[in-house]
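Asks: A single structure is presented below for examination.
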Amino acid sequence: MKKQYLKSGSGTRKEKDKAKRWFLDNGSIFLRELVADCNGKSIPIRSFSPEQILKATNNFDSSCFVSQDVYYKWYRGEIEDRSYMIKRFSEDEITGKRHRVKEVYNDIVLSARMSNHSNFLQLLGCCLEFPFPVLVFEFAEHGAMNQRGGVIVNGEESLLPWSVRLKIGKEIANAVTYLHTAFPKIIIHRDVKPMHVFLDKNWTAKLSDLSFSISLPEGKSRIEAEWVLGTFGYIDPLYHKTCFVTEYTDVYSFGICLLVIITGKPAIMTISDGDLQGILSLVRELCENGKLDEVIDPRLMKDITSGQRLQVEACVVLALRCCKERDEDRPKMIQVAKELKQIEASLKNSS
């Protein structure tokens, strides 16, 4: 049964008291996390009312639904004649409120800090008068990428040309590099994947979902996590084995993400007899057998130029380096971003 929330001008005293209690609970946690994370620096976040959120999403109606992950759903909504992406976290008994509090406030505080970078989905505000805060982000016209590194337009998957895929890969790398280099404490995303990347009207990549992110102690290169968090197929095997998070945890995930964008295949595939195969093992096998043409998304083959084919080859080599077994053999994200910029420029320089 669909849950009903306080509607504009109609709530009972009990409902209003409940919303007020949520506001006080969520507000106190938010303030504590913000003060702890920002060292007194001001981060402006607009406060939206529950009436605005419910009106914008038609009480979270399926007609406004955009996409979802395990713990939340995205909705499209309009507030004051402006379109927004509205993120609503799950409230069911399986995920449980107390298990999700840290991740939710991680997402709010860190997203606010990233709002000055063009390759992060910009957090514009939130509403604290729900069991979990509802987050309001800038609108992304082309929505989120899917598990095949594509986007759905009018119910069908839209084929992204190679130049756009390379641009997206470069911009995701720029975003992760910013996390790793822009702050005194290195921030590790821990869940880099295409489904967390939104695309605006200009196909600019916007990385989102910082709920699993973790900061390394200042001056330290790793931290032991209580739980291994992330998405199957993208999780660094070293992190999975040891529970230690390093900047190379993100490098591995980005490498898988880049392979997905190149191939148009999901990170984990079902093959014969129901067995599973990862994109990494498939690409390694094809490259070892000299079958690069089978690595490239076959839908691109008829339009790809010889120069672009060289770009694809360079990107595949880079992605495989990101996924090396030993983290010391992987490049840092700043180097990955630099190489992708050079690969993108190579075609322009040769023409």
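Counting begins at 1 with the first residue displayed.
Using N, Cα and C of the backbone, Cβ positions are placed for all residues, glycine too.
Sharing the features that Swiss-Prot gives for it:
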{"type": "MUTAGEN", "residues": "Gly27 to Ala", "note": "Impaired interaction with RPP13L4/ZAR1 and reduced ability to mediate cell death as well as an increased sensitivity to the pathogenic biotrophic bacteria Xanthomonas campestris pv. campestris (Xcc)"}
{"type": "MUTAGEN", "residues": "Leu31 to Glu", "note": "Impaired interaction with RPP13L4/ZAR1 and reduced ability to mediate cell death"}
{"type": "MUTAGEN", "residues": "Val35 to Glu", "note": "Impaired interaction with RPP13L4/ZAR1 and reduced ability to mediate cell death as well as an increased sensitivity to the pathogenic biotrophic bacteria Xanthomonas campestris pv. campestris (Xcc)"}
{"type": "DOMAIN", "residues": "60-347", "note": "domain 'Protein kinase'"}
{"type": "BINDING", "residues": "Val66, Ser67, Gln68, Asp69, Val70, Tyr71, Tyr72, Lys73, Trp74, Lys87", "note": "ATP binding site"}
{"type": "MUTAGEN", "residues": "Gln68 to Tyr", "note": "Reduced interaction with uridylylated PBL2 and reduced ability to mediate cell death"}
{"type": "MUTAGEN", "residues": "Asp69 to Tyr", "note": "Abolished interaction with uridylylated PBL2 and abolished ability to mediate cell death as well as an increased sensitivity to the pathogenic biotrophic bacteria Xanthomonas campestris pv. campestris (Xcc)"}
{"type": "MUTAGEN", "residues": "Val70 to Tyr", "note": "Reduced interaction with uridylylated PBL2 and reduced ability to mediate cell death"}
{"type": "MUTAGEN", "residues": "Leu179 to Phe", "note": "Impaired interaction in the presence of the Xanthomonas campestris effector XopAC/AvrAC, but normal interaction with RPP13L4/ZAR1"}
{"type": "ACT_SITE", "residues": "Asp191", "note": "active site, proton acceptor"}
{"type": "VARIANT", "residues": "Ser211 to Phe", "note": "In strain: cv. Kas-1, cv. Kon and cv. Sorbo; confers sensitivity to the harmful biotrophic bacteria Xanthomonas campestris pv. campestris (Xcc)"}
{"type": "MUTAGEN", "residues": "Thr231 to Tyr", "note": "Abolished interaction with uridylylated PBL2 and abolished ability to mediate cell death as well as an increased sensitivity to the pathogenic biotrophic bacteria Xanthomonas campestris pv. campestris (Xcc)"}
{"type": "MUTAGEN", "residues": "Phe232 to Ala", "note": "Abolished interaction with uridylylated PBL2 and abolished ability to mediate cell death as well as an increased sensitivity to the pathogenic biotrophic bacteria Xanthomonas campestris pv. campestris (Xcc)"}
{"type": "MUTAGEN", "residues": "Gly233 to Ala", "note": "Reduced interaction with uridylylated PBL2 and reduced ability to mediate cell death"}
{"type": "MUTAGEN", "residues": "Ile235 to Glu", "note": "Abolished interaction with uridylylated PBL2 and abolished ability to mediate cell death"}
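For the listed features, I'd like the structural context: burial, neighbours, distances.
Replies: The number of other CB atoms found within 10 A of the CB of Tyr72 (ATP binding site), across every protein chain shown, is 21.
Secondary structure from DSSP puts Gln68 (mutagenesis position) in a beta strand.
In sequence order, Met195, His196, Asp209 are the residues near Asp69 (mutagenesis position), counting only same-chain partners six or more apart with C-beta under 8 A.
Around the Cβ of Val70 (mutagenesis position), 8 further Cβ atoms fall within 10 Å across all displayed protein chains.
In sequence order, Met114, Ile186, Ile187, Ile188, His189, Ser213, Asp250 are the residues near Leu179 (mutagenesis position), counting only same-chain partners six or more apart with C-beta under 8 A.
Other Cβ atoms within 10 Å of the Cβ of Asp191 (active site, proton acceptor), summed over all protein chains shown, number 21.
Around Ser211 (variant position), the C-beta neighbours below 8 angstroms that are at least 6 residues distant in the chain are Tyr71, Glu103, Val104, Asn106, Asp107, Asp191.
Around the Cβ of Thr231 (mutagenesis position), 20 further Cβ atoms fall within 10 Å across all displayed protein chains.
Classification of Phe232 (mutagenesis position) by DSSP places it in coil, neither helical nor stranded. Its Cβ placed at the centre, Phe232 (mutagenesis position) has 10 other Cβ atoms within 10 Å.
Around Gly233 (mutagenesis position), the same-chain residues at least 6 positions away in sequence with a Cβ under 8 Å from its Cβ are Ile256, Pro266, Ala267, Ile268, Gly278, Ile279.
Listed in sequence order, Val228, Tyr252, Ser253 are the same-chain residues six or more apart from Ile235 (mutagenesis position) with CB atoms under 8 A from its CB.
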Asks: To see if you understand the setup: which same-chain residues, six or more apart in sequence, place their Cβ under 8 Å from that of Val66 (ATP binding site)?
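Replies: Correct list: Lys73, Trp74, Tyr75, Arg76, Met85, Gly143, Ala144.
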Asks: Taking the residues Val66, Ser67, Gln68, Asp69, Val70, Tyr71, Tyr72, Lys73, Trp74, Lys87, which the record names as binding ATP, find the longest CA to CA distance and state it in Å to the nearest whole number.
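Replies: Overall maximum Cα spacing for these binding residues reaches 14 Å.
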Asks: Counting only residues 6+ away in sequence within the same chain, which have a CB under 8 Å from the CB of Gln68 (mutagenesis position)?
Replies: Trp74
Asks: Can you list the residues of the same chain, besides Val66, Ser67, Gln68, Asp69, Val70, Tyr71, Tyr72, Lys73, Trp74, Lys87, whose Cβ falls within 8 Å of the ATP site's Cβ centroid?
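Replies: Output for this site, in sequence order: Arg88.
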Asks: Over the domain 'Protein kinase' (60-347), what is the model's average pLDDT?
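Replies: Within the domain 'Protein kinase' (60-347), the model's average pLDDT equals 92.
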Asks: Just the number: how many Å between the Cα atoms of Phe232 (mutagenesis position) and Tyr72 (ATP binding site)?
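Replies: Tyr72 (ATP binding site) has its Cα 17 Å from the Cα of Phe232 (mutagenesis position).
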